[in-house]
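Only one structure is covered here, and it is reproduced in the block below.
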Amino acid sequence: MPRGLELLIAQTILQGFDAQYGRFLEVTSGAQQRFEQADWHAVQQAMKNRIHLYDHHVGLVVEQLRCITNGQSTDAAFLLRVKEHYTRLLPDYPRFEIAESFFNSVYCRLFDHRSLTPERLFIFSSQPERRFRTIPRPLAKDFHPDHGWESLLMRVISDLPLRLRWQNKSRDIHYIIRHLTETLGTDNLAESHLQVANELFYRNKAAWLVGKLITPSGTLPFLLPIHQTDDGELFIDTCLTTTAEASIVFGFARSYFMVYAPLPAALVEWLREILPGKTTAELYMAIGCQKHAKTESYREYLVYLQGCNEQFIEAPGIRGMVMLVFTLPGFDRVFKVIKDRFAPQKEMSAAHVRACYQLVKEHDRVGRMADTQEFENFVLEKRHISPALMELLLQEAAEKITDLGEQIVIRHLYIERRMVPLNIWLEQVEGQQLRDAIEEYGNAIRQLAAANIFPGDMLFKNFGVTRHGRVVFYDYDEICYMTEVNFRDIPPPRYPEDELASEPWYSVSPGDVFPEEFRHWLCADPRIGPLFEEMHADLFRADYWRALQNRIREGHVEDVYAYRRRQRFSVRYGEMLF
């Protein structure tokens, strides 16, 4: 290779990332217009398009590099020099951290995810931790109650870029003040002030004002979801001021926000204070930088592994028929490998399973489906693997494993947030906790269905419980669109003997689902059955599901709330007039 080519390649990769992030910001900047036009289908399509941008631009850069090198192979020394040149381009680059991830992605695409060593990749960042450039303008603006909180909130709302009319601005302001007074007390509220992000956070059918409520005793989140009435008028649906509520809003089971962030590292740092339980990976994920979030997630895994004496074990719960799931006992993630062969009743291919996981990545997860990161050629030290798990891996996924002596390489796996399997949770709880879990499960099914997702296998073992008590779906191999399912009533038996027969007395075609049958496996436990019948009996009726299908086919997009119905102002305070 001619000398000087290394710098050209490094510059080409960085220019490719510039193009990718420019398009990322372009799609993001259209969020306000889509919201104001109430074009919810465009919102969903923009979300998918933005997810695809990264891989598309990686592919473009790879083709450019193959042209530059005339398809010639490159030796290790050449690649190291390319990385050295690339590193020298980063000290004055504003998005250095994601640029490093982009370099990694290009390298992996060029070399088929092989030879992934720290010398060749940015396994850890080359730049000082939390290094920032001069920010062209502040990320947030401070508002002080010099003339009272009503005046302060009027200024906050008047500062918003939204061009639609407000349904009743005074009412919403008084709702917020009432909530803040109940939360802080009059005296503390008088001594508090707000810091509000300059950019709105758009997701689904809401525009979120994200801020910090700075009180004498500390800083709290200040989140206002702004919605539209059917007449296109704006209203504030609630005010959230706890870290637990904020954590759910920015949760791993939700779609990524669209927030204009030319300097994502600075925004992530600003968010840390109100989301103390979120890792760096989770914060990048929340603002849509999902590929860099994957890098940060891998770094978090490596740091944990270096500091623990644990071995990987099979994850607790009922063993799956499609996926082999393992974890580190103290780590908050699970690792999922597609088995070489599935149980006989699972008539599907590995390609189908991967397509289901990609569907979830691109779809609106409505807070009810866990996000995943996909890895290829994942290296594990044998000393970190328990003997029982090693035996299981070789038994169930040998075709995906390469033995390197002291290491194994798993050709493909997913990493996902670890949760308590719902079936285990239900065995351990009683009283109100049991009731809450059943309510959550039914709500999860309803919200998934309203978002055009049918889980397929609705057994409790396929759902998990988060640390906030939310029920989230995580087994995707039978997932499909609601509109692909034929929901049927079971025909009445022709003769009394029909009900005793081993075979059904009616025909069953692929895609047929009989909701009446759900009762058999969801209500078998006498502690659970009465609760289910009380709260979710309509899930056992085919007409309920068909009505949802009709709404979806008519183009209706349901509202998705990242908080309980009882937290909505309209429920808490009613239509109070001001």
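Placement of Cβ uses the backbone N, Cα and C atoms for every residue, glycine included.
Just so you know, the substitutions we noted aren't modelled in this structure.
Packing around I318 (ATP binding site) is summarised by its Cβ count: 12 other Cβ atoms lie within 10 angstroms of its Cβ, all protein chains included. Secondary structure from DSSP puts I318 (ATP binding site) in coil. The ATP binding site annotation in Swiss-Prot covers A315, P316, G317, I318, R319, G320, M321, K336 and rests on sequence analysis.
Quoted from Swiss-Prot, the note attached to the mutagenesis of K336 to M states: Inhibits enzyme. When secondary structure is read from DSSP and collapsed to three states, K336 (mutagenesis position) falls in the strand class. K336 (mutagenesis position) has a Cβ environment of 25 other Cβ atoms inside 10 Å.
Quoted from Swiss-Prot, the note on the mutagenesis of D371 to A, E or Q is: Loss of activity. Counting every protein chain shown, 24 other Cβ atoms lie within 10 Å of the Cβ of D371 (mutagenesis position).
In this structure, D371 (mutagenesis position) belongs to neither helix nor strand by DSSP; it is coil. The active site feature in Swiss-Prot is assigned to D371; the stated evidence is a curator's inference.
N377 to A appears in Swiss-Prot as a published mutagenesis result, with the remark: No loss of activity. N377 (mutagenesis position) falls within a strand when secondary structure is assigned with DSSP.
D403 to A appears in Swiss-Prot as a mutagenesis experiment; the accompanying note says: No loss of activity. When secondary structure is read from DSSP and collapsed to three states, D403 (mutagenesis position) falls in the strand class.
The number of other Cβ atoms within 10 Å of the Cβ belonging to E439 (mutagenesis position), over all protein chains shown, comes to 16. Annotation of the mutagenesis experiment E439 to A in Swiss-Prot: No loss of activity.
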Worksheet entry | Cα separation, D371 (mutagenesis position) to I318 (ATP binding site) (Å, whole number) | 21
Fill in: Of P316, G317, G320 (the binding-site residues), the residue whose Cβ has the fewest other Cβ atoms within 10 Å
P316
Worksheet item: What is the separation, in Å, between the Cα atoms of N377 (mutagenesis position) and D403 (mutagenesis position)?
Response: 12
Practice prompt. Have a look at the binding-site residues (A315, M321) and report the one with the fewest Cβ neighbours inside 10 Å.
Written response: M321
Worksheet entry | Three-state secondary structure, which DSSP defines for E439 (mutagenesis position) | helix
Discussion item. Looking at the binding-site residues listed here (A315, G317, R319, M321), whose Cα lies nearest to that of E439 (mutagenesis position)?
Written reply: G317
